[in-house]
Amino acid sequence: MKESAASVAVRPQLREVFERFPADAHRTIEDEIHEMMKCYAFDDAIFLAELHYETDKSNNSESLLLYADCLYRANKKEECYGLLSSVKLSGARLFYLLARVSYDLNKIDDCRGALFEHDDGVIRKDILEEPRVASHANLLHAQMLCDESYMDLALESCQKSLDENILLWSAIITYLRFGGHDLAHTFEKHHRKSNGLYLDSPASSLKSETPSPNVPGPSSSSAASTAEPSRLESSVRRSTRGTIASANRETRNTTSNITPRQSTPGSTPSRINPTAPRKSSRISEMTTRRTESSVTGSRSSLFTEPERPHTRATHSSRNRANAALNSDTENSNASNTRTRSGIASVTRGSSSSQRTNPVRTSIRIADAAAAANKTAKTLSQRRRNEKQPLVSRNSNLARSLSGSTNSVASTASERPSEDEVSQINPPLPSVASSLNNDEPMDIVDGVYDPEYKKLFDVYQHIALIEESISTYNWRSADALFAKLDRDIILNTSMVRLQLGRACFEQSEYRECRNILDDLHKRRKWKVDGTELLSTSMWHLQDTHALSALSQILTTESRERPQSWCAAGNCFSLQRQHTQAIECMERAIQLDKRFAYAYTLLGHELIVQDELDKAAGSFRSALLLSPRDYRAWYGLGLVHLKKEQNLTALTNIQKAVNINPTNRAMLCTLSQIEQQRGQIDTALVLIDRALTLNPLDVACRFNRSRLLFEANRNEECLVELDKLKASSPDEAFIFHLLARVHRRMGNTHLALLNYSWAAELDPRGEQNITDSNVINREEYEDDEYGSPV
């Protein structure tokens, strides 16, 4: 009786609760479930969806999709997979959801069965009939093909995905990562398709520029084939398609009767992190000494100052030495090159005196300032004067690019001017029209509302910048950055990250650190880009800042691979390479598709002389990003350490074909050619590297060493005298100068230069040579005791 009375007392309360529930005659159970998912009440949504699926027999496919969707969003992928695989499916979204969850669970056979009707690689007709689902299905197919190393087919699937939905950013990243190009033509097709116009131009060629690991590289016997891979790469990009502006003008004349409509992008998968490489000094046995310079005209000033005028740098006594350094290797057009403004006060770690050198600012910021201030004057014509030191003061971090020479890699180098680099990387066809057209890259008026149209214009512009960065075409990237509005650069994280990546790729580590550090401070919750920030600090040997960054990331974002890459960089800078390897492996465990972690792991394994594991790590990076030139370069260095020079030459040539603007790789190629006895070819490669930056001290030192190996003593002496005037605190220069004088019979000058080298490097930290050099160098009086 007591229980009955209690139940009677409760019933009115429940009735009152249900009576307070808002009644809406048009509201369905699907609306209630979606409302719960919007409020992140996934367990409640799953309960209602399961109840709805078990009781609704009229529209079982829709209720099944809703139930499976709730499970997937709640990260209950095993339950979602079990549900979908236990029933007969119908409909594009159900098949795609089963394929997606199977791929996430690494059930590739089930993924293929859901995606393809037959085992022929053709996506189901039901999926293809729904363009929004087809775009995601094609992208998933591309990822599967990439895992199976079918790069050309993966590129084609990415193109199909973009044809269906151009707003899939992950599809654009994947498309460029597989070697795609000419995004402007893809946007043009989207514009015409959006307006119901037939695209009568043929589809763009989908030929991949990715070199196959089974295809041998270009012959190294000829200097032309080795020294000019950039022409081959740039010729692939050339096309004769019309510009975006011309296509828009055509479509504006034919859209007067078209009903305005707005396409809505589908749910985009999480953005794939672009590969962010560590530069070549990561695996070199000697790193350059970083200068503590304050670049007043750097890119970072864009984020703190409204605009800055271009100033002419003051010249010091060092400029005369640098002018002498340039006299014999600069191109005839070098006097007309565009240069950058800014003054840097450079402090050498090994010298107590301070020297003021004019330092250039990036063309991107110079052009951006010119765009913001249309009345700005033309940039003054002058030379870059910032040099790079040869070696690091830390002997344990000093790693040479070659195991058999005492050469030096340049890592703290500056980017060539616009005219110098135009011969190497001409503007891409996809952005050629935007370089000469001040009008925004807009789409047809009347089809999209103004806000959508504005966002689409910015999206298209950012996509073209991504294409320029992915193809290492800095001239096009500079022009596109200059055309962006200042507010977009200041307030868009993706644009800042792209700007930081561009600085990082060109070894402008100080500017990269300033840009990405400012981004991290403004948006502390964002982790993307911190792997580049930590690597920039590694190059600058900023131990305290790197330690603080890694501490913050590993505390607040332990489940992100970028955090453990930063921790690995921190341990590597402190020469704790075993702990660094553990951190990189942890990053790979968190994200098995993070190619940058594989690259860093390979570099650390090279330092530990675990060459087979390092090669496997680089190959894993190439599976994920076949155009990652750092992975090709690292693989070449592994073979170089194994003294497999021909295989190393082939791999490094592939890296140069992908990125022809990397001077360190050209120096390494020249060292391999020198070991093979091809001195002339090696000199051609060094001269090509010097055309990118005539003031690169490391490249010039390598050129002097090659002249010494070729017994061209007079030319070597002239080159070293110029280097001595430009870099009077580098022990390597005086050491090689002493060897030249000894060979020429100038014993007193040889002893004098040996003495200066010992004063600059009393503990021999810079004296990193192998046994071959020692046996060949010292003390053979019959070779060095008489003039040659």
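Here the Cβ of each residue, glycine as well, is placed from N, Cα and C on the backbone.
No substitution from the list is modelled in this structure, which keeps its original residues.
Straight from Swiss-Prot, the features:
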- A45 to V: In ax144; mat phenotype (MUTAGEN)
- L105 to F: In ax161; mat phenotype (MUTAGEN)
- L140 to F: In ax227; mat phenotype (MUTAGEN)
- E467 to K: In ye121; mat phenotype (MUTAGEN)
- G529 to R: In ax520; mat phenotype (MUTAGEN)
- E531 to G: In ax212; mat phenotype (MUTAGEN)
- A580 to T: In ax72; mat phenotype (MUTAGEN)
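Counting only residues at least six positions away in the same chain, the Cβ atoms of G568, N569, F571, S572, E604 sit under 8 Å from the Cβ of A580 (mutagenesis position). In this structure the C-alpha atoms belonging to L105 (mutagenesis position) and E467 (mutagenesis position) are separated by 32 Å. Each of the mutagenesis positions A45, L105, L140 was scored by the number of other CB atoms within 10 Å of its CB, and the largest score is that of A45.
DSSP classifies E467 (mutagenesis position) as helix under the three-state reduction. Closest to A45 (mutagenesis position) by Cα-Cα distance, out of the mutagenesis positions E467, G529, E531, is G529. When the Cα atoms are compared, L140 (mutagenesis position) and G529 (mutagenesis position) turn out to be 25 Å apart. Taking only the Cα positions, the spacing between E467 (mutagenesis position) and G529 (mutagenesis position) is 18 angstrom. Taken residue by residue with DSSP, L105 (mutagenesis position) is part of neither helix nor strand, so it is coil.
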